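Enquirer: To start, I am sharing the structure in question, which I have written as structure tokens.
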Amino acid sequence: MAGVGTPCANGCGPSAPSEAEVLHLCRSLEVGTVMTLFYSKKSQRPERKTFQVKLETRQITWSRGADKIEGSIDIREIKEIRPGKTSRDFDRYQEDPAFRPDQSHCFVILYGMEFRLKTLSLQATSEDEVNMWIKGLTWLMEDTLQAATPLQIERWLRKQFYSVDRNREDRISAKDLKNMLSQVNYRVPNMRFLRERLTDFEQRSGDITYGQFAQLYRSLMYSAQKTMDLPFLETNTLRTGERPELCQVSLSEFQQFLLEYQGELWAVDRLQVQEFMLSFLRDPLREIEEPYFFLDELVTFLFSKENSVWNSQLDAVCPETMNNPLSHYWISSSHNTYLTGDQFSSESSLEAYARCLRMGCRCIELDCWDGPDGMPVIYHGHTLTTKIKFSDVLHTIKEHAFVASEYPVILSIEDHCSIAQQRNMAQHFRKVLGDTLLTKPVDIAADGLPSPNQLKRKILIKHKKLAEGSAYEEVPTSVMYSENDISNSIKNGILYLEDPVNHEWYPHYFVLTSSKIYYSEETSSDQGNEDEEEPKEASGSTELHSSEKWFHGKLGAGRDGRHIAERLLTEYCIETGAPDGSFLVRESETFVGDYTLSFWRNGKVQHCRIHSRQDAGTPKFFLTDNLVFDSLYDLITHYQQVPLRCNEFEMRLSEPVPQTNAHESKEWYHASLTRAQAEHMLMRVPRDGAFLVRKRNEPNSYAISFRAEGKIKHCRVQQEGQTVMLGNSEFDSLVDLISYYEKHPLYRKMKLRYPINEEALEKIGTAEPDYGALYEGRNPGFYVEANPMPTFKCAVKALFDYKAQREDELTFTKSAIIQNVEKQDGGWWRGDYGGKKQLWFPSNYVEEMINPAILEPEREHLDENSPLGDLLRGVLDVPACQIAIRPEGKNNRLFVFSISMPSVAQWSLDVAADSQEELQDWVKKIREVAQTADARLTEGKMMERRKKIALELSELVVYCRPVPFDEEKIGTERACYRDMSSFPETKAEKYVNKAKGKKFLQYNRLQLSRIYPKGQRLDSSNYDPLPMWICGSQLVALNFQTPDKPMQMNQALFMAGGHCGYVLQPSTMRDEAFDPFDKSSLRGLEPCVICIEVLGARHLPKNGRGIVCPFVEIEVAGAEYDSTKQKTEFVVDNGLNPVWPAKPFHFQISNPEFAFLRFVVYEEDMFSDQNFLAQATFPVKGLKTGYRAVPLKNNYSEDLELASLLIKIDIFPAKENGDLSPFSGTSLRERASDASSQLFHVRAREGSFEARYQQPFEDFRISQEHLADHFDSRERRAPRRTRVNGDNRL
């Protein structure tokens, strides 16, 4: 049974519950039930917990008891609810008799904001209980997503407040509030700032209630954004100041705004405007004939999804557009659908198929290999990716194929199976898919492919087909043999290389081909196991306290320790506003082996003794004799949850007071080291990740000096009171900061790895400093003044795609290597790439490549077509290598072999395996390759040239018959619409260009083509799909699991039609004269100009610890001649409600039928690098005009909660010379606006609608009709053109 969560495409699904039933369901779920939770971790046994729905926040929570919530998920993130034991979490306990729940008592919730969803696997006490949860949650899912924005804000505010107010006391401290605002991307400069903005404090404790918090939020949002250039704001703000609730926007004023500024034709109907306002506000006190907005509510509306720039009317499928042949559509297509991550070690998963199909994907791939018991398995052959059963995949496809869309699904079969297993495949196709499987043509007499409407709810097989009358035979393949295809590798897997600095062994991915050994940069040895990382066992529970921030060790002798503790607590609590119960623990000065708990209460520091004693040889800790703990950590943890009780008070331990000087004993800290001395030390450690921290001369200032990308860099750290600041990231201490960046990248991909001091230099330092790490020179010993810097030619690697804006610029893709770079001032460099010499490119789009290490003899000449692609670190020529096993092992590794090259004196590479068997197999195969390299390559080419096909499988192929691409057949009678061809992106690039693009488009008008990523994209990255789309390729297959720009463009393309997976290509592309790369060939299309101002944003996501400094990049992507991008300035330290200065951006578009408007929000970090925050991408033809919200999505194209931009956008047709037509949409809209203004001015003066006001109303009506006629005529001339000011219904 398919899960619920997405309505069936044909309207089927559970019937909607009645209002009374909904009320009963919500009450029952709010009370909650006890259910058994099955974990995804192998180490955790199933547990019974209380599950409840928190209606105020729209969350599911679970806990052992009533006091503490252990976990929660947002209902808005739920994608699907499945009845039964339909997750792997249940499978782990199949052999355990204690956990064999009835199928009917179980259900699974799938949720998340990424491609790979998380699971909540539950066992209820009865089938009725399961039905209650599924029915209730299904209703709540839809209701939560459809809720008006003010209600969503209310739920979000309560969620933030309750995350701090865990005891539900309806109060939080000012320190909690400051931390909370930081978490939502708003910088609070100091506590005074908060106190000035909060009113009605409870003076006794200084706590803040939810009402005060909500009012503060409303005030912060409005006061920060009242300066935006918006209708109503300028005059009303002058009148009301900081009090937006003193100014009301009436129904009539709001109606005029919708008509005059937004071009909303439906707003002519006053009753519709009234109905909209009531549904948006949902305020019982304003359910009156003349509802109104307060000024801040109007601004909230402008940022809301109800005011989206996207015309939601286009979300519906238009059946009339589904009658063309399949070859006239773009079809949403997935590559290696079964993978959840990279191409060499990730997990193959049934869930990946379900997820893709539910995202509207209509062409999925099955990579089939011979498996056990005569049935194929699916995985990425000859790699470490896990395997799934072919039969299980078919059942998953059957369940999910037509949930999101009823239009046909194409199964692209990559067949590596024997004849016998092919026959079993065919049998299972028929058995499992039944009537949905297409086995005969829709119309034998047709001269083209059938339409999506003709193939509704059908599944098509794409597979090679035999000639008529053959039982089986060898057929030619359309794919050339390549030893660089990882599927053709002789062996691949994880081996280990020793780090020459710390002598630890780190995993690398190795690939052995018929002539070479390739190995990757450091990778993860995890082979895609679905389990979460197992928690590490503590070395000893009695020592757990030593790493806690509240433990300060010995603070001083005698009473000094007491005085120091009192000073630390007093300074911390006064400066930060920390609440009562803030505490630290120190070693007792008086009683050896005991400790002292010092805490803050009512403005004073108090102390109590923590006793210790030995009990049967193990220490015990207690405050009172009747409650004893096994460790100091357990005691403190207990009193953080349960109050300390005495005659005078009850109080929980609340906030730990961090150590301020713990860094002084760390190996990386240097109290008196100059910048020059630090650089000299780091020059002797030629490894990225080497670092130290030094005290600077300025007060309360430090610096981290580190190596990254072969260079030495520095960044400042500032102590501000009790907080340590790195850029705009806050930490409690230097120790916390360093600990964080040992786990997370500090600069690009570099993590702090090797702490450097004199002792470390003696062990790992080189004799000669690497001066090239400090200056741009490459000659050791070459030393120059830092300013001016000499220019040296080097190589750089592209961080992003770049398309030339002028003839003297380079065009390149991400990861391209640009050679002979000459650095120039002004942010532009020159270099060689793609056969072009010394052209310009922006320097911030690239990073300089590090000098090749001595351990990589061929690093300078890396093969860009290697099977490891961008992951490649080194490559060795096997015939030139000698292999020797090291029987004694090396540095705690038992299974080690060495690779040496006689041609390179004194060079060898030590490689470790996980087992003796693995070592022997690698050594054996490498030696075999060394002896037979040339013969093996020839044999591989011969074997791949022809392939045997089973008749039973061939008979299932009706329309999608892959054949080698023959350019000579295009446009001739030999071209058959049932034949199709597949291309790796590298081969497709030979046809999607100015020379052959028009010819390839001609091919695609009749036949299907499928394009897929090149095999070297082992990181599952994607290519740019735009050139393939504009040349008519229908099946542009992408890695759906990868959150990159190509997938975001793919999601945008299929927005129209509600992600049904089929989008009709513009009629222009079916014009024989149309050339995809020549704008002069456009006929029947008017060019248009888009004018955009970015005004502000709300609720931007965070990226790491700091407050973001956002800027917005606006891009038009489409035909090559239309693509361009511009960007705003960045706003300092504000991701909650930033505002940008008014600056119009203009984009001229010649082909608006194939154009996308893309917004990307980046933050600029302390190194001036740009980091992705959010994005939104739309087809230009679906945009609305006026003051519009741009709802933002994450990199997986999932909606971010409440995140949006506010823009002012206008779209108008333009002649070639840029002049406006006198009857253009803009001119007509201006006339309509003038008529609207006159009408409202008359009504405002007189207050009634009498005969003498008939003329202004008639002028308004006529202008609106002219505007509508203008669009109708344009729609007739060019179907589905960009609407300038169409019926923009909310």
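All residue numbers here begin at 1 and follow the chain in the order shown.
Backbone N, Cα and C atoms are what each Cβ position is placed from, and that goes for glycine too.
Heads up, this one's the original sequence, none of the swaps are in it.
What Swiss-Prot records for 152-187 is domain 'EF-hand'. The domain 'PI-PLC X-box' annotation in Swiss-Prot covers 320-464. Here Swiss-Prot flags HIS335 (among others) as active site, drawing on sequence analysis. While the structure shown retains the original residue, Swiss-Prot records the mutagenesis experiment PRO842 to Leu with this note: Inhibits interaction with AGAP2. Annotation comment: Swiss-Prot describes 953-1070 as domain 'PI-PLC Y-box', evidence class sequence analysis.
Walk me through the surroundings of each of these features.
Expert: Non-local neighbours of the domain 'EF-hand' (152-187) in the same chain are 54, 56-59, 67-69, 74, 194-195, 198, 202, 205-210, 213-214, 216-217, 220, 300, 576-579, 655, 728, 730, 1099-1102, 1107-1108, 1133-1137, 1201-1202; each lies 6+ residues outside the stretch with a CB under 8 Å from one of its CB atoms.
Long-range Cβ contacts of HIS335 (active site) within its own chain (separation 6+, distance under 8 Å): GLU365, TYR1012, PRO1013, ALA1037, LEU1038, ASN1039. Secondary structure at HIS335 (active site), taken from DSSP and collapsed to helix, strand or coil, is coil.
Taken residue by residue with DSSP, PRO842 (mutagenesis position) is part of a strand.
Per-class residue totals from DSSP over the domain 'PI-PLC Y-box' (953-1070), listed helix then strand then coil: 37 helix, 21 strand, 60 coil.
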Enquirer: Restricting to the chain of PRO842 (mutagenesis position) and a gap of 6 or more, list residues whose Cβ falls under 8 Å of its Cβ, or answer none.
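Expert: Counting only residues 6 or more apart in sequence, the Cβ neighbours of PRO842 (mutagenesis position) under 8 Å are TYR802, GLY827, TRP828, TRP829.
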Enquirer: What average pLDDT does the predicted model assign to the domain 'PI-PLC X-box' (320-464)?
Expert: 92
Enquirer: By DSSP assignment, list the helix, strand and coil residue numbers for the domain 'PI-PLC X-box' (320-464), in that order.
Expert: 46 helix, 30 strand, 69 coil
